[in-house]
Amino acid sequence: MELRAVGFCLALLWGCALAAAAAQGKEVVLLDFAAMKGELGWLTHPYGKGWDLMQNIMDDMPIYMYSVCNVVSGDQDNWLRTNWVYREEAERIFIELKFTVRDCNSFPGGASSCKETFNLYYAESDVDYGTNFQKRQFTKIDTIAPDEITVSSDFEARNVKLNVEERMVGPLTRKGFYLAFQDIGACVALLSVRVYYKKCPEMLQSLARFPETIAVAVSDTQPLATVAGTCVDHAVVPYGGEGPLMHCTVDGEWLVPIGQCLCQEGYEKVEDACRACSPGFFKSEASESPCLECPEHTLPSTEGATSCQCEEGYFRAPEDPLSMSCTRPPSAPNYLTAIGMGAKVELRWTAPKDTGGRQDIVYSVTCEQCWPESGECGPCEASVRYSEPPHALTRTSVTVSDLEPHMNYTFAVEARNGVSGLVTSRSFRTASVSINQTEPPKVRLEDRSTTSLSVTWSIPVSQQSRVWKYEVTYRKKGDANSYNVRRTEGFSVTLDDLAPDTTYLVQVQALTQEGQGAGSKVHEFQTLSTEGSANMAVIGGVAVGVVLLLVLAGVGLFIHRRRRNLRARQSSEDVRFSKSEQLKPLKTYVDPHTYEDPNQAVLKFTTEIHPSCVARQKVIGAGEFGEVYKGTLKASSGKKEIPVAIKTLKAGYTEKQRVDFLSEASIMGQFSHHNIIRLEGVVSKYKPMMIITEYMENGALDKFLREKDGEFSVLQLVGMLRGIASGMKYLANMNYVHRDLAARNILVNSNLVCKVSDFGLSRVLEDDPEATYTTSGGKIPIRWTAPEAISYRKFTSASDVWSYGIVMWEVMTYGERPYWELSNHEVMKAINDGFRLPTPMDCPSAIYQLMMQCWQQERSRRPKFADIVSILDKLIRAPDSLKTLADFDPRVSIRLPSTSGSEGVPFRTVSEWLESIKMQQYTEHFMVAGYTAIEKVVQMSNEDIKRIGVRLPGHQKRIAYSLLGLKDQVNTVGIPI
């Protein structure tokens, strides 16, 4: 009677469920249990037991369902099989189930054998087997768990909770198939079973037509069917681009297209067609842009024009786009002046009045020199020096130096732009200047005394041949009535017989055959006083004494430090990184196993949550203690729901399992850090017991990286590593050892934030930073564990650092398995022999060096997590430091097999080779492109790999690097290539 009551309540909900259904894409239904109204006659096993067809009436219409509810009879194995279903064109089918499940706690005594799930199976066949039923023919699709269960109060109120689940199966290869439902002790009513496949409808997208296509998947790793489209009239595939492709998903939906069609030159897009450009408009290339109006200084265009011709006197530079106005050369520069400064001339001018309509104005300066005696002239670029290159000036001034005296110079300044080279005429102005003097000498004081001044000077080397003597004029400052003159052929002079402590004005002038050259500026130099001379002697003596004292003090300090350092080296190890004892944590972790009653630890460190605040939505995995669900948690305000992950403790648990389950929650509850998984709370007073944590959308780091192979920048990967290191630094500061640090135990959220999780193997450290915890047994993850932890089962934060180095390698290889296919015994032997994981491909040198530091055999020489965070912060702040890549040998790093047999014989087939490197999804790509034999494959280039359709950078590199080893093997055995 209870089942019929359940059926009646479900019938009330059935109509609402049908009204809410909405199909995606174009669905082709193969089986619809509800529509057949009980006429299908499905097979039950064992016959007459278990599943039963029931009928209820709603709105004078019969409603049919299959139900089973043998919850108190011990172990159950009840099967319900559909009739044989012809699959038509389908390769992948969708199975939609609508059902209800009753809460096991609603039965008297809790029904210890009661379950709340059932199993879904399928079997393929080319013929209908009739009533012949064999379990071994069926393959399990999934365990079906309800999102909502019908509890006692719901059942009494006839408020039955209806669940809807959908699964996809494929690819199918036989003519038809069966579905089967296995009951293992649940109270289930199956109201609807609908099986269908999908088609992508005919579509016009981005100027390309795509035909109606059956929604199929190429393979499990490539669930999209690629469909080629055809361009509409006057549309073309862009040069060097890909033709229009759309991907038909297994859901019957078109994804964003790859490649495109563009309206050709002279045509523009109007809705879903290409139309010729109107007169006066043009389009120069196939693109998405519309036709453009002809620019200034062009002639009117005709319909469908691809360009507009320039008016007479106007031009386009080769690099000018056709959309740019036609332009002309500029006029000459304005207001050119030449200002002489000894052997220099400064040329100044202003921009031309007419720029020709362009902004790329540059100036070119040429020089001509003339000898006054003969009147001969010639170019002078080789003998003069410009302040900047003279033929591509953007400024409106330039200084010309090294000019010869008594010479006439003419300078021409030409204005040019991008079209000046298309005409023969020039636009320039000239300025002339006569140089009558040499450049002024540069004077400096070399030495002085109470009665003398030693003065030196210099002039340009090019002018020294014209100077025959130098004239030095000097006088006392303030005496305008007398002065002294000394002449010399050299570049220095000592002025004697001067008064002590007196300032003199000194000027040097060059004398040439033609007359006086330019004079230097007047310098003020002062002789020493008699007291100053004596003081200098005293100061000199004091300085020597001070120097001697400093030398003696330095020697003493050196000896003292040498002795102290020697004692330090004799008493302690040479630790290269910071000492953790310098920073004591503000908070210390408490081991929940020290509590006699684990409930006390739960009460102290966690928040108890009532199960009514938690909603389980779907199974996302299975943990050590039970199933893991994605669900929601009502906030304390009761209005907002947040997504959470829910770990459940399975029925029939032992006391040890209960203690370990609650201890993990007590451990997590003590941590609060951005890079540690956050505990929301626990359900410990109701069954099933639950641990509720924040929900991490991208799941485990290793699986996430394998799915996103090659999609992240190096900076993003280093950012992930920095987050993990920050979390481990926090744990180390709390005197806490993780013991199982690996990429599989790092969770990633939607913002790529990485958080440390899984504290099942973790243990506490004592107050001493170098204390260890010795385990009493249990499995150790060999590939991630430090050698001292493997050999002596002693774990420290230093052993966590070793594991962190392995995580770094996993991240940089996008989730490759450490040490590949080596056995655990081979891994331990290799590590003890000094082998370390080789450089990942495209790994920055600084990152690999940090890995090697983490893998130091002596644990005291490994960096602390604080050091690692600091190093990664510096690398992130200076991204250029990540551009230097470590040396990489693909045949060592990837260790992809290049032969199929032990005797070094190359792979016999291309598919065998691709399967060995886990790239079998590209087998069809190689076959279609004509690479059907190994001899052809080894001739492929990187461009060939891209051309056949391998688009992911990580997959391109994996195939390319495997080819290197393959070529070596082929050459070794002498196969011609």
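The backbone N, Cα and C atoms fix where each Cβ goes, and this holds for glycine too.
Substituted residues are absent from this model; it holds the original ones throughout.
Sequence annotations record features per position, and here Swiss-Prot assigns domain 'Eph LBD' to 27-205 based on sequence analysis. Residues annotated as domain 'Fibronectin type-III 1' in Swiss-Prot, with sequence analysis given as evidence: 329-433. Under the heading of mutagenesis, Swiss-Prot lists Tyr589 to Phe and annotates it as follows: Inhibits EFNA1-induced vascular assembly and kinase activity. According to Swiss-Prot, the mutagenesis experiment Tyr589 to Glu carries the following note: No significant effect on kinase activity and loss of binding to VAV2 and VAV3. Inhibits EFNA1-induced vascular assembly and RAC1 activation in endothelial cells, no significant effect on kinase activity, significant reduction in phosphorylation and binding to VAV3; when associated with E-595. For the mutagenesis of Tyr595 to Glu, Swiss-Prot gives this note: No significant effect on kinase activity and loss of binding to VAV2 and VAV3. Inhibits EFNA1-induced vascular assembly and RAC1 activation in endothelial cells, no significant effect on kinase activity, significant reduction in phosphorylation and binding to VAV3; when associated with E-589. The structure shown keeps the original residue. Taken from Swiss-Prot, the feature domain 'Protein kinase' applies to 614-876, supported by sequence analysis. For the mutagenesis experiment Tyr736 to Phe, the note given by Swiss-Prot reads: Inhibits EFNA1-induced vascular assembly and RAC1 activation in endothelial cells. No significant effect on kinase activity. Loss of binding to PI3-kinase p85 subunit. According to Swiss-Prot, the feature active site, proton acceptor maps to Asp740, an assignment based on sequence analysis. For the mutagenesis result Tyr773 to Phe, the note given in Swiss-Prot is No significant effect on kinase activity. Significant reduction in phosphorylation. A mutagenesis experiment is reported in Swiss-Prot for this position, Tyr931 to Phe, and the note states: Inhibits EFNA1-induced vascular assembly and RAC1 activation in endothelial cells. Inhibits kinase activity. Loss of binding to VAV3 and PI3-kinase p85 subunit.
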Q | Closest of Tyr589, Tyr595, Tyr931 to Asp740 (active site, proton acceptor), Cα positions, mutagenesis positions only | A | Tyr589
**Q.** Long-range Cβ environment of Tyr931 (mutagenesis position), under 8 Å and at least 6 residues apart
**A.** Val910, Val937, Met940, Ile948
Q.
If I take the alpha carbons of Tyr736 (mutagenesis position) and Tyr589 (mutagenesis position), what is the distance between them in whole Å?
A. 7
Q: Within 10 Å of the Cβ of Tyr595 (mutagenesis position), how many other Cβ atoms can you find? Include all protein chains, please.
A: 18
(Q) DSSP-wise, what's the residue breakdown of the domain 'Fibronectin type-III 1' (329-433) into helix, strand and coil? (A) 3 helix, 51 strand, 51 coil
(Q) Can you tell me how many other Cβ atoms are located within 10 Å of the Cβ belonging to Tyr589 (mutagenesis position)? (A) 19
Q.
Is it possible to get the count of other C-beta atoms within 10 angstroms of the C-beta of Tyr736 (mutagenesis position)?
A. 24
Q | Pairwise Cα distance for Tyr589 (mutagenesis position)/Tyr595 (mutagenesis position) [Å, integer] | A | 13
